[in-house]
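A quick write-up on the structure given underneath.
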Amino acid sequence: MSVHKTNDAFKVLMNSAKEPIVEDIPKKYRKQSFRDNLKVYIESPESYKNVIYYDDDVVLVRDMFPKSKMHLLLMTRDPHLTHVHPLEIMMKHRSLVEKLVSYVQGDLSGLIFDEARNCLSQQLTNEALCNYIKVGFHAGPSMNNLHLHIMTLDHVSPSLKNSAHYISFTSPFFVKIDTPTSNLPTRGTLTSLFQEDLKCWRCGETFGRHFTKLKAHLQEEYDDWLDKSVSM
């Protein structure tokens with residue numbers, strides 16, 4: 001597949017963020033770049049119903065266009081770090097990484113599990129959910145404010161609209177929070193991933209570039225996982 005098509009797929013991912021992030025963006029923010037749309041949550045978290053937790057340090061918000069059954073964003077409110085690239089955060093600001101991990105695994109774990117049950121099934125145990133949630137950054141984020149993705153593995157969602165969406169969360173483009181610094185990718189080197197064949201994250205079956213077939217399969221995989229998990 002040509003490099004031109006690769007670039008087109010990457011542009012699809014980056015341009016998809018132009019969808020509005022909030023339902024009612026205040027007038028003072030409406031003319032700013034779409035890449036700054038997460039800023040409203042950091043500055044005025046109390047104003048938005050999709051914010052489920054905030055304190056002086058972080059904000060936890062439901063992604064308005066989730067790419068899985070459950071898809072949350074955890075954002076630092078530190079003005080000195082919110083615009084730092086996630087790969088630089090992973091490499092040079094380990095204290096922030098550790099703080100975010102401590103929120104996910106500690107103070108916010110109950111909220112995250114409850115949110116997952118609300119989105120998937122109330123019958124799921126914390127143990128089942130713990131193995132079905134991934135946490136990480138995009139190597140090439142489409143939004144300016146640093147945001148950590150906390151999401152279930154299913155990738156079953158109407159907002160998962162194209163191959164680029166799926167690949168961005170199921171390839172090395174999605175950098176898991178526990179990735180060693182020695183294994184971090186170099187910025188700007190992963191765009192070739194967007195030309196690869198689509199592959200089920202769970203069973204490994206490949207679908208070429210047939211996104212519609214993949215989406216149907218992902219629903220089947222989710223249904224199978226859920227049936228087995230609630231029967232345990």
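Cβ coordinates come from backbone N, Cα and C, glycine included.
What Swiss-Prot lists as domain 'HIT' is 38-160. Per-residue pLDDT, averaged along the domain 'HIT' (38-160), amounts to 98 for this model.
For the mutagenesis experiment TYR41 to Ala, the note given by Swiss-Prot reads: Mildly decreased DNAppG decapping activity. In the three-state DSSP assignment, the secondary structure recorded for TYR41 (mutagenesis position) is helix.
LYS67 to Glu appears in Swiss-Prot as a published mutagenesis result, with the remark: Loss of enzyme activity. Strongly reduced affinity for DNA. Residue density at LYS67 (mutagenesis position): 22 other Cβ atoms are found within 10 A of its Cβ, drawing on all protein chains shown.
The mutagenesis experiment HIS138 to Ala is recorded by Swiss-Prot, whose note states: Decreased enzyme activity. Mildly decreases affinity for DNA. Using a 10 Å Cβ-Cβ cutoff, HIS138 (mutagenesis position) registers 19 neighbours.
In the three-state DSSP scheme, SER142 (mutagenesis position) falls into the coil class. The Cβ of SER142 (mutagenesis position) has 15 neighbouring Cβ atoms from other residues within 10 Å, across all protein chains displayed. Mutagenesis annotation in Swiss-Prot: SER142 to Ala or Glu, described as Nearly abolishes enzyme activity. Mildly decreases affinity for DNA; the structure shown retains the original residue.
A 10 Å cutoff on Cβ-Cβ distances gives HIS147 (active site, nucleophile) a total of 24 other Cβ atoms nearby, all chains included. Swiss-Prot lists HIS147 with the feature active site, nucleophile.
The secondary structure of LYS161 (mutagenesis position), as reduced to three states from DSSP, is coil rather than helix or strand. Quoted from Swiss-Prot, the note on the mutagenesis of LYS161 to Ala is: Strongly decreases abolishes enzyme activity. Decreased affinity for DNA.
DSSP gives SER168 (mutagenesis position) a helix state. In the shown protein chains, 27 other C-beta atoms lie within 10 A of the C-beta of SER168 (mutagenesis position). Under the heading of mutagenesis, Swiss-Prot lists SER168 to Ala and annotates it as follows: Decreased enzyme activity.
Of all Cβ atoms in the protein chains displayed, 17 besides its own lie within 10 Å of the Cβ of CYS200 (Zn(2+) binding site). Swiss-Prot lists CYS200, CYS203, HIS217, GLU221 with the feature Zn(2+) binding site.
When Cβ neighbours within 10 Å are tallied across all protein chains shown, the highest count among the recorded positions TYR41, LYS161, HIS217 belongs to TYR41.
Excluding CYS200, CYS203, HIS217, GLU221, which define the Zn(2+) site, the same chain contributes TRP201, ARG202, GLY204, GLU205, LEU214, LEU218, GLU220 within 8 Å (Cβ to the Cβ centroid), listed in sequence order.
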